[in-house]
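What follows is a set of notes on a single structure, which appears directly below.
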Amino acid sequence: MELNALIKKIESVDSYAREFLKKFEIKQEKGKFLFIAPGEDYREWLETIVNTFLEEEVRKLIEVKEKEEKKKVEIKDFLNPKYTLENFIVGEGNRLAYEVVKEALENLGSLYNPIFIYGSVGTGKTHLLQAAGNEAKKRGYRVIYSSADDFAQAMVEHLKKGTINEFRNMYKSVDLLLLDDVQFLSGKERTQIEFFHIFNTLYLLEKQIILASDRHPQKLDGVSDRLVSRFEGGILVEIELDNKTRFKIIKEKLKEFNLELRKEVIDYLLENTKNVREIEGKIKLIKLKGFEGLERKERKERDKLMQIVEFVANYYAVKVEDILSDKRNKRTSEARKIAMYLCRKVCSASLIEIARAFKRKDHTTVIHAIRSVEEEKKKDRKFKHLVGFLEKQAFDKIC
């Protein structure tokens, strides 16, 4: 029997059949006609007609199934509700990033895509990404926020469990993807391949992608050219904290911690902080121990860093002022990078604190020095033993 003849038989039983059958997907498989119903009601309607009104030989030609609904992908968004666009403090250095994100939220995926925000540590990138996520979620969009490091770790876990398709489907089902700390994709080749395919899928579906990094895409060493090219394919926005914005943030944080400080303390905070994390850390310490407690702690930390520099200078027989200068001879350069490394490992100093102690404008040099020491330790056993020896000596003598 041909399909047209079969349909006429069904239509002869029910006057509404012509309209109802338009809702079905009809396939011919293994000598049978498969009618795929869009829902339970349609399936029951056709089964009733087939089983009640059609002859046995015709019934054998028909199979009725209900359309299988795709399982809804469960999304863990990792958003912190404390970050909002309303409490993001806007100034000259971050206004463009803020405005671009706000505009993108009005036209997800079609106006600026991707958005790549870059700037130093603690300039508000995470706050802005989280705030964008919370705003989009409030409007009913599906959102995921993740750091590149967390993305990599989750991917590895899913590979081990054999559930990598679940991981891919979760990321590919969102309306807004927020990836923070993009610099941590560096050197992770398998992670980059996975992210590249997720990025492409979302981009082709016109879903919004917002990325944040501590450096411009061109400076992302160890990240593939094709990913860098994708990052540069949208809009690049630098984010900075100028003095006026930092002053606003200090005032806001003081309100948050219910503190009133005299002008000279606020001036001290302005002069001795570069980012939001430092501001928050120092205000917390003032709340706990008072301004004098903060001064004592910072003096002690600075002294420890200088003791590390002096210790390394003595070992390498170079001058402290040479380590703190821009001298580039081999001996001084090695002493400098090891001193920076020990300041981080032995004293747990922040990158910015180390940069300040070594009279550097930002922490990029410090990151490079620490990475250089770690890479050389992997390649050179003698160097590894030397660094281990100096680390133990510094810890015993200074900390």
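Glycine is treated like the rest: Cβ placed from N, Cα and C.
Keep in mind that this structure shows the original residues, not the substituted ones.
Per Swiss-Prot, the features are as follows:
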- Ile89, Asn94, Gly122, Thr123, Gly124, Lys125, Thr126, His127: ADP binding site (BINDING)
- Ile89, Gly122, Gly124, Lys125, Thr126, His127, Asp180, Arg277: ATP binding site (BINDING)
- Thr126, Asp181: Mg(2+) binding site (BINDING)
- Val156, Lys188, Arg190, Thr191: ssDNA binding site (BINDING)
- Val156 to Ala: 3.6-fold decreased affinity for ssDNA, very poor unwinding of 15-mer dsDNA (MUTAGEN)
- Lys188 to Asp: 8.2-fold decreased affinity for ssDNA, very poor unwinding of 15-mer dsDNA (MUTAGEN)
- Lys188 to Ala: 4.5-fold decreased affinity for ssDNA, very poor unwinding of 15-mer dsDNA (MUTAGEN)
- Arg190 to Ala: 1.7-fold decreased affinity for ssDNA, very poor unwinding of 15-mer dsDNA (MUTAGEN)
- Arg190 to Asp: 8-fold decreased affinity for ssDNA, very poor unwinding of 15-mer dsDNA (MUTAGEN)
- Arg230 to Ala: Very poor unwinding of 15-mer dsDNA (MUTAGEN)
- Gly281 to Gln: Very poor unwinding of 15-mer dsDNA (MUTAGEN)
- Ser350 to Asp: Very poor unwinding of 15-mer dsDNA (MUTAGEN)
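Feature annotations (Swiss-Prot) mapped to structure.
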residue: Ile89; record: ADP binding site; contacts (Cβ under 8 Å, 6+ apart): Gly124, Thr245, Lys248, Ile249, Glu252
residue: Thr123; record: ADP binding site; contacts (Cβ under 8 Å, 6+ apart): Gly93, Asn94, Ile239, Glu240, Leu241, Asn275, Val276
residue: His127; record: ADP binding site; contacts (Cβ under 8 Å, 6+ apart): Tyr83, Phe88, Val276
residue: Val156; record: mutagenesis position; contacts (Cβ under 8 Å, 6+ apart): none
residue: Asp180; record: ATP binding site; contacts (Cβ under 8 Å, 6+ apart): Lys125, Thr126, Leu129, Tyr145, Ser146, Ser147, Ala148, Leu211, Ala212
residue: Thr191; record: ssDNA binding site; contacts (Cβ under 8 Å, 6+ apart): Ala148, Phe151, Ala152, Met155, Leu185
residue: Arg230; record: mutagenesis position; contacts (Cβ under 8 Å, 6+ apart): Pro114, Phe196, Phe199, Asn200, Tyr203
residue: Gly281; record: mutagenesis position; contacts (Cβ under 8 Å, 6+ apart): none
residue: Ser350; record: mutagenesis position; contacts (Cβ under 8 Å, 6+ apart): Arg277, Glu278
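Figure note: comparing Cβ neighbours within 10 Å for the binding-site residues Gly122, Gly124, the maximum is reached by Gly124.
Surrounding the centroid of the Cβ atoms of Val156, Lys188, Arg190, Thr191, where the record places ssDNA, the chain contributes additional residues within 8 Å, namely Ala152, Met155, Glu189, Gln192, Glu194. Cβ contacts within 10 Å of Asn94 (ADP binding site), excluding its own Cβ and spanning all protein chains shown: 25.
Secondary structure from DSSP puts Asp180 (ATP binding site) in a beta strand.
For the ssDNA site, whose binding residues are given in the record as Val156, Lys188, Arg190, Thr191, the maximum C-alpha distance rounds to 11 Å. With all protein chains in the displayed structure included, the most crowded Cβ environment within 10 Å among the recorded positions Lys125, Lys188, Arg190, Arg277 is that of Lys125. In the three-state DSSP scheme, Thr191 (ssDNA binding site) falls into the helix class. In this structure the C-alpha atoms belonging to Asp181 (Mg(2+) binding site) and Gly122 (ADP binding site) are separated by 12 Å. Secondary structure from DSSP puts Arg277 (ATP binding site) in a helix.
Arg230 (mutagenesis position) carries a helical DSSP state (H, G or I).
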